[in-house]
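A.B. asks: Structure below; questions to follow.
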Amino acid sequence: MTTPTLIVTPPSPPAPSYSANRVPQPSLMDKIKKIAAIASLILIGTIGFLALLGHLVGFLIAPQITIVLLALFIISLAGNALYLQKTANLHLYQDLQREVGSLKEINFMLSVLQKEFLHLSKEFATTSKDLSAVSQDFYSCLQGFRDNYKGFESLLDEYKNSTEEMRKLFSQEIIADLKGSVASLREEIRFLTPLAEEVRRLAHNQQSLTVVIEELKTIRDSLRDEIGQLSQLSKTLTSQIALQRKESSDLCSQIRETLSSPRKSASPSTKSS
């Protein structure tokens, strides 16, 4: 039988360190740069439109205003480029931290799965050993059933040879019960042969192995009980046959004595006459 195994609960995943997964908070300078970049984005549209107008009529009307607008446009572009340069590294760092955390979780899950696989492989090894032992026991029991079946076949042949005597000595009900018992024994032995193949196919099904083994034990016990009953019945039949033969021989001897006694009584009477 399989030995009870303990289910090992997987350990809790490692808690992420605060310093590794903590996203750095933006400083005051970063906030100022962000506000300046947003303001510059608002100004870009206005200054761009005004720059187009300034290029058209700036040198004719007010070249100083055109120079100031161009300077503001260049400053806004420089601020946007600086903001994008600063924030690109921050977003990349955040994405890398998320990927590292997911990789740690995946690594932990893989280690837990490896431990479970090793535990299941050990359980399967012990189950296969127990199954081989049960199969050997079952085949030995089946061989014993076949030997007993051969003995019952020889006994049945003896009963067939003495059919006439059995009909005279015993009733038809006892013979019918004996035939029914032998037929049921044959059917159960035929049923055991596909069960042996079923046991081989069920080697990979661990959950149903215990149920199949219990059923086989029940069938084996029932067959043993029936074999014991049949052996007891055969003993009783043998004793009854011997008793009936003895009674018949006694009856025959009595009949012979009664038949011979009138002859003896008749012989003295003839002499006296």
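Backbone N, Cα and C atoms are what each Cβ position is placed from, and that goes for glycine too.
In Swiss-Prot, a natural variant is listed as Ile47 to Thr, annotated with the note In strain: D(s)/2923, D/IC-CAL8, D', F9334, D-9291, J9336, J9346, J(s)/5942, E/DK-20, F/MRC-301, E/4a, E/12a and E/7a. One natural variant named in Swiss-Prot is Ala62 to Thr, and its note says In strain: H/UW-4. Where Swiss-Prot documents Glu116 to Lys as a natural variant, the accompanying text is: In strain: D(s)2923, D/IC-CAL8, D', F9334, D-9291, J9336 and J9346. Quoted from Swiss-Prot for the published natural variant His119 to Leu: In strain: Da/MT-566. Looking at Swiss-Prot, the entry for natural variant Gly180 to Asp says: In strain: Da/MT-566. Under its natural variant entries, Swiss-Prot includes Thr218 to Ile with the note: In strain: J9329 and Ia/9309. What Swiss-Prot notes for the natural variant Ser222 to Asn is this: In strain: B9227. Record note (Swiss-Prot), natural variant Cys252 to Arg: In strain: C/UW-1. The unchanged residue is displayed. Where Swiss-Prot documents Ser260 to Pro as a natural variant, the accompanying text is: In strain: K/UW-31. Here Swiss-Prot notes a natural variant, Ser261 to Phe, with the remark: In strain: I/UW-12.
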A.B. asks: Based on Cβ atoms within 10 Å, give me the single least packed residue among the variant positions Glu116, Thr218.
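C.D. replies: Sparsest of the variant positions Glu116, Thr218 by Cβ contacts within 10 Å: Thr218.
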A.B. asks: Can you tell me which of the variant positions Glu116, His119, Gly180, Cys252, Ser261 is spatially closest to Thr218 (variant position)? Compare CA atoms only.
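C.D. replies: For Thr218 (variant position), the closest Cα among Glu116, His119, Gly180, Cys252, Ser261 is found at Gly180.
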A.B. asks: When the Cα-Cα distance from Gly180 (variant position) is computed for each of the variant positions Cys252, Ser260, Ser261, which gives the smallest value?
C.D. replies: Cys252
A.B. asks: Please report the Cα separation of Ser222 (variant position) and Ser260 (variant position) in Å, rounded to an integer.
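C.D. replies: Here the two Cα atoms lie 56 Å apart.
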A.B. asks: Does Cys252 (variant position) have same-chain partners at least 6 apart in sequence with Cβ under 8 Å from its own Cβ, and which are they?
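C.D. replies: Set apart from Cys252 (variant position) by at least 6 residues yet with Cβ under 8 Å, there are none.
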A.B. asks: For each of the variant positions (His119, Ser222, Ser260, Ser261), count the other CB atoms lying within 10 A of its CB, then report the residue with the highest count.
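C.D. replies: Buried the deepest by this measure is His119.
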A.B. asks: Rounded to an integer, what is the Cα-Cα distance in Å between Ser261 (variant position) and His119 (variant position)?
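C.D. replies: Rounded to a whole number, the Cα-Cα distance is 93 Å.
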A.B. asks: Just the number: how many Å between the Cα atoms of His119 (variant position) and Ser260 (variant position)?
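C.D. replies: Cα to Cα, His119 (variant position) and Ser260 (variant position) are separated by 92 Å.
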A.B. asks: Quick check for the class: what is the C-alpha distance, in angstrom and rounded, between Glu116 (variant position) and Ser260 (variant position)?
C.D. replies: 95
